[in-house]
Amino acid sequence: MQIFVKTLTGKTITLEVEPSDTIENVKAKIQDKEGIPPDQQRLIFAGKQLEDGRTLSDYNIQKESTLHLVLRLRGGMQIFVKTLTGKTITLEVEPSDTIENVKAKIQDKEGIPPDQQRLIFAGKQLEDGRTLSDYNIQKESTLHLVLRLRGGMQIFVKTLTGKTITLEVEPSDTIENVKAKIQDKEGIPPDQQRLIFAGKQLEDGRTLSDYNIQKESTLHLVLRLRGGMQIFVKTLTGKTITLEVEPSDTIENVKAKIQDKEGIPPDQQRLIFAGKQLEDGRTLSDYNIQKESTLHLVLRLRGGY
């Protein structure tokens, strides 16, 4: 059968092949036609880098399929992968390698199946289809390898419309990862998602285990209104603080924002609006607090009542 190989210069090469040809054979044919040594060739099909030992039929490459040929930079670069046991593995990679390729290299060295590997860089879990250069991973960068527990666990996410979404997660998944999974399923951008568990809004950088979220726990998904609103908080010293909030923010969330701005621990804050002391578990909309409302902040004396 015939297949096509497209180079980065836009040139298309036609090859005569068999479904049982290995990728290695195909690279040899490209060398015959174009003079490019196989060790400088990387072949991509359907977004995947093809491995030398596999056959065309393994990748479901059929007649008149088009492969993409990327030239491997001589020498590539080294990166390090640190495991939880403290062992450091050195890998030879290219900036254009996908995370999937990196996991395959780790499997070659360490025997760990890719589906049990989670790679972390700069606090972010790396996605299989992305490349090292997408994440700005450069020579001698260190990735962290976390083993994925077989099977993980299921959690539920309930929306305000009453719909319940089931997600496959790991205890070590970050809230950011969970929001990405919700985006995959429901198409809701992470920056419009707020996740609540046990009355608390969950922070992107924390993990499910940080919040003691276990299998079959239910999270609540609240959509963040674009833009939110501003409110003011006036202290006894007369100072006024401006906060960006959502009507669905809890009083607890507001106290956390005040702590971020002013350094006052939430347990020392009492918030008053319309003569009422506000309770942690309630939301701003529960108290009809609207944009540009002013709350009063009274400090709770330590040990007081």
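From the backbone N, Cα and C atoms, a Cβ is placed for every residue, glycine too.
The feature domain 'Ubiquitin-like 1' is assigned by Swiss-Prot to 1-76, with sequence analysis given as support. Experimental mutagenesis at this site is recorded by Swiss-Prot as L8 to N, annotated: Rate of phosphorylation by an insect Pink1 is very slightly increased. What Swiss-Prot says about the mutagenesis result for Q49 to E is this: Rate of phosphorylation by an insect Pink1 is slightly decreased. For the mutagenesis result K63 to Q, the note given in Swiss-Prot is Rate of phosphorylation by an insect Pink1 is very slightly increased. Experimental mutagenesis is annotated in Swiss-Prot for E64 to Q, with the remark: Rate of phosphorylation by an insect Pink1 is increased. What Swiss-Prot records for 77-152 is domain 'Ubiquitin-like 2', and it gives sequence analysis as the kind of evidence. Residues or ranges marked as domain 'Ubiquitin-like 3' by Swiss-Prot: 153-228. Residues or ranges marked as domain 'Ubiquitin-like 4' by Swiss-Prot: 229-304.
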K63 (mutagenesis position) to Q49 (mutagenesis position): how many Å between their Cα atoms? 19
What are the non-local neighbours of Q49 (mutagenesis position), defined as same-chain residues 6+ apart in sequence with CB under 8 A from its CB? R42, L43, D97, T98, E100, N101
Validating a neighbour-count step here. Other CB atoms within 10 A of the CB of K63 (mutagenesis position): how many? 9
Can you tell me how far the Cα of E64 (mutagenesis position) sits from the Cα of L8 (mutagenesis position), in Å? 19
DSSP on L8 (mutagenesis position), three-state: which is it? coil
Around L8 (mutagenesis position), which residues of its chain at least 6 apart sit with Cβ under 8 Å of its Cβ? L69, V70, L71
By DSSP, how many residues in the domain 'Ubiquitin-like 3' (153-228) are helix, how many strand, and how many coil? 18 helix, 28 strand, 30 coil
Neighbour tally for E64 (mutagenesis position), based on other Cβ positions within 10 Å of its Cβ: 10
